[in-house]
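Below is one structure, written out as C-alpha cells; comments come after it.
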Amino acid sequence: MIPVTATLIRHRLRHLRHRIRFKSTSVSPFHLPLNHPTYLIWSANTSLGKTLVSTGIAASFLLQQPSSSATKLLYLKPIQTGFPSDSDSRFVFSKLDSLSLRRQIPISISNSVLHSSLPAAKSLGLNVEVSESGMCSLNFRDEKTVTGAPELLCKTLYAWEAAISPHLAAERENATVEDSVVLQMIEKCLKEEMECGVKSEKSDLLCLVETAGGVASPGPSGTLQCDLYRPFRLPGILVGDGRLGGISGTIAAYESLKLRGYDIAAVVFEDHGLVNEVPLTSYLRNKVPVLVLPPVPKDPSDDLIEWFVESDGVFKALKETMVLANLERLERLNGMAKLAGEVFWWPFTQHKLVHQETVTVIDSRCGENFSIYKASDNSSLSQQFDACASWWTQGPDPTFQAELAREMGYTAARFGHVMFPENVYEPALKCAELLLDGVGKGWASRVYFSDNGSTAIEIALKMAFRKFCVDHNFCEATEEEKHIVVKVIALRGSYHGDTLGAMEAQAPSPYTGFLQQPWYTGRGLFLDPPTVFLSNGSWNISLPESFSEIAPEYGTFTSRDEIFDKSRDASTLARIYSAYLSKHLQEHSGVRQSAHVGALIIEPVIHGAGGMHMVDPLFQRVLVNECRNRKIPVIFDEVFTGFWRLGVETTTELLGCKPDIACFAKLLTGGMVPLAVTLATDAVFDSFSGDSKLKALLHGHSYSAHAMGCATAAKAIQWFKDPETNHNITSQGKTLRELWDEELVQQISSHSAVQRVVVIGTLFALELKADASNSGYASLYAKSLLIMLREDGIFTRPLGNVIYLMCGPCTSPEICRRLLTKLYKRLGEFNRT
C-alpha cells in the first residue's frame, strides 16, 4: 500500500503544480474578428478521425468549381505530440496536395511548424537554440505556390517528440508551454489571416483549430483542453465515435463541451455499421446535425484519396452547416443591441441617454472577463475585464466558474426545485452548516433563506422589530399601547435595497425621492457618519459638521491598519463618538409620540451604492455598543461587503464586534445565481416562538433555499477560504493578501484629477474632483474616462463621478496591477481634456 500511496501523493502534487501554473498565468485580453468562420475540431476520444474531418472540410472548401484566388483555409494544430513521425498538419498538407491533383484544381499549400521541444527539433536534424521554457523556435516550412489559386495554410504551433499526452511529453522533454502562450499564439495566427482577409471584400476564409486527443485530454500545462480553449469560446465540430460504446462516449464529450459553454455546430463520425446516428439524433433532439462518414479503409497502404472523394457529399454538408451557423451567429449578434433597446427596461438606466452604438453586447463570460462583440470593429470579439464584478456579485476565475457550473448542473439534475418549509435536503443543510461555521461563527444559530439582498433586509427588519418588541414588552401591550412607531437608526449614505421596507430604512437620497418612491417617508434616525479615505498618499478622516471643532486633532492615519486598530476604542475620539450617539439615541428613545428606535442597520465599513465611502470603523463599533446597551437589535447588511469583498470573510473581523442579525447575498454563491440569507441569534429566533402560527415569521419566497443556489453557495464558501483553491488567502487563512499595488495606489491618490481613494480587499474606488454641478449620482462627469477604460479592455460603470474597479477574491494581484496601470495612464488623458 505504501508505494501506491506515495504514487498518489506525487500525482496530486504534480497536478497541483499544473493547476497553480494555469491559475497564476493571466491571459492578456484577446481580440478576434468573427467575420470569417472559425471552428474548433473536437473529438470524443483520440484516434477517431479529427484530422480526416479537418482534411475533408478543407477539400470541400478549397477544391470547388469555380475556384477563387481569394479562397483561403487556415488549419492550426496548436498541440502536436509524436512529432515529426506524426504530424497532423503535414497530413492535411499532403492530402490536399493529392486531392488537388486528382480533381485538377490547383492550390497553393504550405505547412509550417513554429515551435518544438529540443528532442523533436533534433529528430528533424535542426540545430536550434532552446528558450528558457525548453521550447525551440523552428524555421521549418514546406510549401508549393501556385499563383492565383486558392490557398491552404497549415501550421503546427507546438510539437513534442513523444507520442504521449501533451502534459507528459512537456514534462519528460523539459519543454513547457503556458496556457496563456498557447492562446496568444492561436490569436496571433488567426488575426494575421483574418485581417489580411478583411482587406478584400471578396475574400473567403475558413479557419480550423484542431485539438489533440479527446475533449478532456490535458494540454501541455495539464489544463484540460476543454478548459484551455474556453476563453475564446469558438464554436465547435465534434467528431464522435461510431464504434460499439461510441454513443456513450460521444454524448459524454458533447455534454462536457456544453457544460463549459461551447456551441457545437455538428456531430460527425465514421460509420461502423451500428447506426449510432439514430440514438444520437434522438438524444440531441435534432438541435445539432449528425453526419455519418463512410467506413475508413483499414489497409495502411491506402492513401485514402478515394475515401475522401466518396465522402465529399458529407463534407460539403458539414461545410455548409458551419458557414450557415456562423452567418446566423453574426446576424443575431448584429441585431441584439437594437432589439435590446426596443424590448428591455434596464434598471438604473435613463434610456434617453443610451444610444444603440453604446449598448454592450456580451457573448459570454470566462472568469473575470466578458467577451464583448463589436460590429463596428470588423465584427470582432474582444475581452473586457468586468470591473463591476457584474454589479458586485462575481468572484470566480475560469477554473472556479467551470467548477460552479458542474455543481449547478448536478444539483439541478438531482433536485430540480423542491419547496423548503418543514423540509430538509443536503444542499440547504450543508449551506446552513457552512454559514454558521463561517460568517456566523460565534454568534449566529439560525439561517433564514431568501432570494436577494433586499428581501434579506426585509426579513432582518421584521426579526429586529420583533426582538425589540419582545425585549421591551410591546408584544403583550393593549391595543391602544400597540400604536407605537418603530424606526431604525441608520447612517446617511447607506443603501439597503429597493423593496419598500428596505427603502424606509435609509436616509433620503436620489433612490428614495418622490419620483422613485412616492410612499417613502424615511422611518429612521439618520446620522452623518465620519468617513476615511486616502488622499495624496495619506489616510484621512472626514468628520461631519457636528464634529468639525475636533477635525484638526483627528485628521490623519499612518496606515489603513491603524484605522481598524482596536486600541482606538480607548481614544478621546471614541468618547466623543459615544457622547454624540448617546445624545441622539436618548432624544429618540420613544418618550415622545410613542416613537422608538427599534433596530440599528448598517453597511459595515463601506457604503457601496452611496458612493463607495469608507465609514470610520470606530464610529460604527461605538454605535453598535451604544445600541446594544439599550437593547436595540443590531443588523449588519453584508450583502455587498460579505464573503471576502473587503478582504475578510465577514466584516465582523474588521469591526471587532458582532451583530444580532446579518444579511448576505452576492458573493455568497460566487455571484453565479441569486440567493440570500439572513442569519440570526438564538435570542432573535426565540422571539418568534409560540403556540400559534401567527407568532411565526410569516415571510417567504417560492424559491427560498432553492437547491441549486444552496449547492453553489456551499461550493463558493469552501472554495474562497481554501488556500489550495484560492491562492490569495494568507497563511493564517483569515484575510486576503493585498491585491492592489501599493505604489500605484499611492500615485493615483496623489493625482490632480482625484479627490479621494478607497482601497480594501477586492475594491478600489476613486472620486474624481468635480464642482457641485458635476458631482453626485446623476453626474455624467466620468463618461469620457469610462469610454477610455473600455477601449483599454476594462468594463466599468461609474457611480456619478466615482469610478471603481472590483475584482474577485481569486483574482491575481498582477491583473489588479495592470488595471491600475491603465487607470493611472487614462487619468492623465482625462485630466488634459
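The backbone N, Cα and C atoms fix where each Cβ goes, and this holds for glycine too.
The noted changes are left out; the structure has the residues it started with.
In this structure, Tyr520 (ATP binding site) belongs to neither helix nor strand by DSSP; it is coil. Taken from Swiss-Prot, the feature ATP binding site applies to 47-52, Asp97, 210-213, 270-271, 518-520, Glu545.
Per Swiss-Prot, the feature substrate binding site maps to Thr81; the stated evidence is experimental evidence. The Cβ of Thr81 (substrate binding site) has Ala159, Trp160, Glu161, Ala162, Ala163, Ile164, Ser165, Pro166, Ala169, Ala212 as same-chain neighbours under 8 Å, each 6 or more residues away in sequence.
Taking the Cβ of Phe348 (mutagenesis position) as centre and 10 Å as the limit, one finds 11 other Cβ atoms among all the protein chains shown. Reduced to three states, the DSSP call for Phe348 (mutagenesis position) is coil. A mutagenesis experiment is reported in Swiss-Prot for this position, Phe348 to Tyr, and the note states: No important impact on the enzyme kinetic parameters.
Under DSSP, Ser382 (mutagenesis position) is assigned to a strand (E or B) in the three-state scheme. If you take the C-beta of Ser382 (mutagenesis position) and look for same-chain residues 6 or more apart in sequence within under 8 angstroms, you find Pro29, Phe30, His31, Leu32, Ser371, Ile372, Lys374, Gly793. Record note (Swiss-Prot) on the mutagenesis of Ser382 to Tyr: Reduced substrate channeling leading to slower 7,8-diamino-pelargonic acid aminotransferase + dethiobiotin synthetase activities.
For Tyr495 ((8S)-8-amino-7-oxononanoate binding site), the same-chain residues 6+ apart in sequence whose C-beta sits under 8 angstroms from its C-beta are Gln506, Ser509, Tyr511, Glu603, His607, Gly608, Ala609, Gly610. In the three-state DSSP scheme, Tyr495 ((8S)-8-amino-7-oxononanoate binding site) falls into the coil class. The (8S)-8-amino-7-oxononanoate binding site annotation in Swiss-Prot covers Trp391, Trp392, Tyr495, Lys666, Gly700, Arg797.
What Swiss-Prot records for Gly453, Ser454, Asp637, His701, Ser702 is pyridoxal 5'-phosphate binding site, and it gives experimental evidence as the kind of evidence. DSSP assigns Ser702 (pyridoxal 5'-phosphate binding site) to coil, not to a helix or a strand. Counting only residues at least six positions away in the same chain, the Cβ atoms of Met419 sit under 8 Å from the Cβ of Ser702 (pyridoxal 5'-phosphate binding site).
All chains included, 19 other C-beta atoms sit within 10 angstroms of the C-beta of Ile815 (mutagenesis position). For the mutagenesis result Ile815 to Trp, the note given in Swiss-Prot is Reduced substrate channeling leading to slower 7,8-diamino-pelargonic acid aminotransferase + dethiobiotin synthetase activities.
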Cβ neighbours within the same chain of Asp271 (ATP binding site) - under 8 Å, at least six residues apart: Gly242, Val292, Leu293, Pro294, Pro295
Rounded distance in angstrom between the Cα atoms of Trp392 ((8S)-8-amino-7-oxononanoate binding site) and Gly453 (pyridoxal 5'-phosphate binding site): 12
Nearest recorded site to Tyr520 (ATP binding site) by CA-CA distance, among recorded positions Phe348, Ser454, Arg797: Ser454
Pairwise Cα distance for Ser454 (pyridoxal 5'-phosphate binding site)/Ile815 (mutagenesis position) [Å, integer]: 32
Binding-site residues compared (Ser47, Ser454) - highest count of Cβ atoms within 10 Å: Ser454
Among Asp97, Asp637 [binding-site residues], residue with fewest other Cβ within 10 Å: Asp97
Of Lys50, Arg797 (the binding-site residues), the residue whose Cβ has the fewest other Cβ atoms within 10 Å: Arg797
